[in-house]
Amino acid sequence: MENKTETTVRRRRRIILFPVPFQGHINPILQLANVLYSKGFSITIFHTNFNKPKTSNYPHFTFRFILDNDPQDERISNLPTHGPLAGMRIPIINEHGADELRRELELLMLASEEDEEVSCLITDALWYFAQSVADSLNLRRLVLMTSSLFNFHAHVSLPQFDELGYLDPDDKTRLEEQASGFPMLKVKDIKSAYSNWQILKEILGKMIKQTKASSGVIWNSFKELEESELETVIREIPAPSFLIPLPKHLTASSSSLLDHDRTVFQWLDQQPPSSVLYVSFGSTSEVDEKDFLEIARGLVDSKQSFLWVVRPGFVKGSTWVEPLPDGFLGERGRIVKWVPQQEVLAHGAIGAFWTHSGWNSTLESVCEGVPMIFSDFGLDQPLNARYMSDVLKVGVYLENGWERGEIANAIRRVMVDEEGEYIRQNARVLKQKADVSLMKGGSSYESLESLVSYISSL
């Protein structure tokens with residue numbers, strides 16, 4: 001039983017968490033906040049008004065909305081809310097947000113009760129400007145890395161990739177070659193991940209530098225999943241690292257920016273075990289109508305039941321699923337706008353997950369033992385897809401785009417074909433490793449205990 005005096009002492013420590021305001025970044029930091037709250041810490045969330053979560057889902061947290069309160073600030077107010085340009089908030093706030101963040105932190109630190117102390121600031125790694133602000137206030141900053149250790153390894157290898165010519169967008173001659181130092185990657189994976197190299201160069205350089213300057217890094221992962229990458233992280237980052245698979249602690253449904261369709265569970269309850277393909281390509285991806293129809297035909301040709309999440313705005317130029325022909329679904333499929341993904345993946349009817357290969361989705365599937373079909377839309381996604389399909393062998397990577405025959409074959413291979421049994425078995429084994437890591441003495445259990453002790457000592 002937990003020592004009550006120890007809990008009281010911990011309650012006097014407050015942690016401030018500051019996520020990047022996009023779904024794939026909000027989910028893990030709010031999961032982390034809940035985990036830390038359960039360990040006795042008081043929680044304050046700094047957040048922009050843009051994409052702010054439903055505070056009513058978190059009555060145990062204090063929220064402060066910062067950095068985009070001024071409608072006269074055209075640098076922020078004129079940015080779109082969807083699409084690639086929405087992400088310009090990140091470099092703009094990094095460049096201009098330091099003074100306001102410092103004021104907000106000072107106010108909170110001064111307002112702390114006599115028996116409560118602000119222990120640290122935990123920010124998304126992409127808020128690299130927060131390091132100098134925290135340093136100026138003698139406040140420790142920890143970083144939550146929302147991508148994989150393998151992805152970080154690729155980031156720190158970018159100078160090498162640049163020198164080898166892998167980042168040259170005009171060089172198409174070596175796309176299928178193995179990357180030097182990364183035999184599991186093809187040159188085309190690197191080109192896809194860093195296609196906006198000139199824009200990413202400064203952002204990633206500063207992110208890496210300030211992550212190395214932080215007081216600690218929390219990884220949404222677990223040792224048994226990425227043990228081969230730990231050596232690189234330990235070599236590159238002097239501060240301690242903590243590997244905690246956040247989906248194994250809490251679902252992310254309460255942090256969703258979109259409304260869930262929960263009627264899907266009635267339909268899933270009527271399906272045989274492991275018979276349904278769950279399809280979702282994340283909260284920001286977009287496809288052309290031609291590709292959308294190719295996805296649809298591949299699903300039908302696979303002859304497997306499917307639950308397909310088509311977010312409004314997913315199909316360019318369409319409101320929702322208007323391009324689909326009448327009668328497309330038949331009796332095998334169901335299309336919805338959004339679902340509580342972790343709960344769906346945990347349902348016994350789900351046999352595979354066709355994903356955009358974002359790290360949150362990938363890790364959620366691993367934690368539920370669900371094999372995957374991987375597509376990607378750039379950024380870290382091709383790296384995740386390659387690592388999971390070719391190194392861990394828990395899925396099939398559709399690396400050549402959208403073609404109905406390849407789609408149907410991949411679905412059947414992962415879900416029902418005998419040749420895909422090793423994929424299904426590998427997925428089950430990884431889930432078991434994740435479960436064991438959370439038991440007392442396991443790597444994730446010990447990592448969380450170490451994190452709590454570390455923050456308490458700051």
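Every residue gets a Cβ built from N, Cα and C, even glycine.
Substituted residues are absent from this model; it holds the original ones throughout.
Feature annotations, courtesy of Swiss-Prot:
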MUTAGEN   His25 to Ala or Asn  Abolishes catalytic activity
BINDING   His25, Thr146, Ser147, His155, Trp359, Asp380, Gln381  rebaudioside A binding site
ACT_SITE  His25  active site, proton acceptor
BINDING   Asn27, Ser283, Trp338, Val339, His356, Ser357, Gly358, Trp359, Asn360, Ser361, Thr362, Leu363, Glu364  UDP binding site
ACT_SITE  Asp124  active site, charge relay
MUTAGEN   Leu126 to Ile  Reduces catalytic efficiency 780-fold for stevioside
MUTAGEN   Met145 to Phe  Reduces catalytic efficiency 19-fold for stevioside
MUTAGEN   Thr146 to Ala  Reduces catalytic efficiency 78-fold for stevioside
MUTAGEN   Ser147 to Asn  Reduces catalytic efficiency 142-fold for stevioside
MUTAGEN   Asn151 to Gln  Reduces catalytic efficiency 4-fold for stevioside
MUTAGEN   Asn151 to Ala  Reduces catalytic efficiency 16-fold for stevioside
MUTAGEN   His155 to Arg  Reduces catalytic efficiency 29-fold for stevioside
MUTAGEN   Leu200 to Ile  Reduces catalytic efficiency 4-fold for stevioside
MUTAGEN   Met207 to Trp  Reduces catalytic efficiency 13-fold for stevioside
MUTAGEN   Leu379 to Ile  Reduces catalytic efficiency 2.5-fold for stevioside
Among Leu126, Met145, Leu200, Met207, Leu379, the most crowded of the mutagenesis positions [Cβ within 10 Å]: Leu126
Residue among binding-site residues Asn27, His356, Trp359, Thr362 with Cα closest to the Cα of Ser147 (mutagenesis position): Trp359
In the chain carrying Thr362 (UDP binding site), residues 6 or more apart in sequence that have Cβ under 8 angstroms from it: Thr355, Met372, Asn384, Met388
Pairwise CA distance, Asn27 (UDP binding site) versus Thr146 (mutagenesis position), rounded so that it is a whole Å: 9
When distances run from the Cα of His155 (mutagenesis position) to each of the recorded positions Leu200, Trp338, His356, Gly358, Glu364, the nearest one: Leu200
Whole-number Å value of the largest CA-CA distance among Asn27, Ser283, Trp338, Val339, His356, Ser357, Gly358, Trp359, Asn360, Ser361, Thr362, Leu363, Glu364, listed as UDP-binding: 19
Alpha-carbon spacing, Glu364 (UDP binding site) to Met207 (mutagenesis position), which is rounded to whole Å: 25
Distance check against Met207 (mutagenesis position) for the recorded positions His25, Trp338, His356, Gly358, Leu379, Gln381, keeping those with Cα within 10 Å: none
Of Asp124, Leu126, Asn151, i.e. the recorded positions, those within 10 Å of Gly358 (UDP binding site) when Cα atoms are compared: none
The one of Trp338, Trp359 whose CB sees the fewest other CB atoms within 10 Å, among these binding-site residues: Trp338
Cα distance (Å, whole number) from Asp380 (rebaudioside A binding site) to Asn151 (mutagenesis position): 7
Pairwise Cα distance for Leu126 (mutagenesis position)/Asp380 (rebaudioside A binding site) [Å, integer]: 14
